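For reference, the structure is listed below as structure tokens.
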Amino acid sequence: MLEFETNIDGLASIKVIGVGGGGNNAVNRMIENEVQGVEYIAVNTDAQALNLSKAEVKMQIGAKLTRGLGAGANPEVGKKAAEESKEQIEEALKGADMVFVTAGMGGGTGTGAAPVIAQIAKDLGALTVGVVTRPFTFEGRKRQLQAAGGISAMKEAVDTLIVIPNDRILEIVDKNTPMLEAFREADNVLRQGVQGISDLIATPGLINLDFADVKTIMSNKGSALMGIGIATGENRAAEAAKKAISSPLLEAAIDGAQGVLMNITGGTNLSLYEVQEAADIVASASDQDVNMIFGSVINENLKDEIVVTVIATGFIEQEKDVTKPQRPSLNQSIKTHNQSVPKREPKREEPQQQNTVSRHTSQPADDTLDIPTFLRNRNKRG
């Protein structure tokens, strides 16, 4: 029998801090989508832009330095503005168990201030996750270079950094999509990155995760990637899972990850079988020693849609810095259970959660191959 914790006081405090224009827009998208269980903070050097934020806490940083006129696309100004307002930022983030720092990289405030804010959050003891976008190529070389510097600084400051490559968003949207709509979609993907994680902890669902589970997957894990899959119809769970692990947003195959966090969100008709089916597809595509946790959330607004979000953490830097390997086709990346997968070095940490989908080197009996991995494990325990 499943047991549910009802200790309300034990809920993790999650704060989302949007930094600069892109971060503020992502926070607005989250509020519009009624993302539950998180506190929102909007931070900007531009007082006028800050007034457009829907966040309950709005914080103008670097008032003396910028006089509320913005950072002029200069990351150094953004950095100094955050340093000027350090005490104000500390006060806003105090008491948080988990802090998401979300920003668009390449401009002044997001690029310069976000790493400073992330470091403050981490110093306060919060699990700190950065969710940032890399600018579109058409935004110019200067923004690309500034973004690279900002991303590098963010990696040093956070536990896990999810980088969303805006150019890959163009592979998702239609070719005739107006430029404003493309930027809006980039903000929306930022929102999905945060919501995909926060919902698992803060929103009641079929399968919820402990904050400790998420912490294990995301503490001090460095680079991370995100894939999103959406599907409807008869085979919607399998389709959404396949789309998530072959998402253009994933710049590397998920079998290179040390940890995988998965969110399966559907309407009130989402079945437990569909959750099992989606989770098993993602588990099969992952390294056999991966530490994987998953959860499921009910969103009444989705009706027939299923959304699968996969956050893959702990990529080894050398693998990504070398000439980028081509993302494998779906058929290559989904490994069947009876294929042996070579173990990767360095050795992974042993999974610690109950929800972890553990991969065994011993092969299951043929007649159990159709049963999802974690169901087989549960049957063995039973």
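Each Cβ is built from the backbone N, Cα and C atoms, and glycine gets one as well.
Per Swiss-Prot, the feature GTP binding site maps to Gly21, Gly22, Gly23, Asn24, Asn25, Gly108, Thr109, Gly110, Glu139, Arg143, Asp187; the stated evidence is experimental evidence. Here the residue is the original one, while Swiss-Prot reports the published mutagenesis Asp280 to Arg with the comment Disrupts interaction with MciZ.
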For Glu139 (GTP binding site): DSSP state (helix, strand, coil): helix
Cα-Cα separation of Gly21 (GTP binding site) and Asp280 (mutagenesis position), in Å? 38
List nothing but the one residue from Glu139, Asp187, Asp280 whose Cβ has the fewest other Cβ atoms within 10 Å; the candidates are the recorded positions. Glu139
Can you tell which of Asn25, Thr109 has the least company, meaning the fewest other C-beta atoms within 10 angstroms of its C-beta, among these binding-site residues? Asn25
Sparsest Cβ environment (other Cβ within 10 Å) among binding-site residues Gly21, Gly23 belongs to Gly21
Between the Cα atoms of Thr109 (GTP binding site) and Asp280 (mutagenesis position), what distance do you get, rounded to the nearest Å? 41
CA-CA, which of the binding-site residues Gly23, Asn25, Glu139, Asp187 lies nearest Asp280 (mutagenesis position)? Asp187
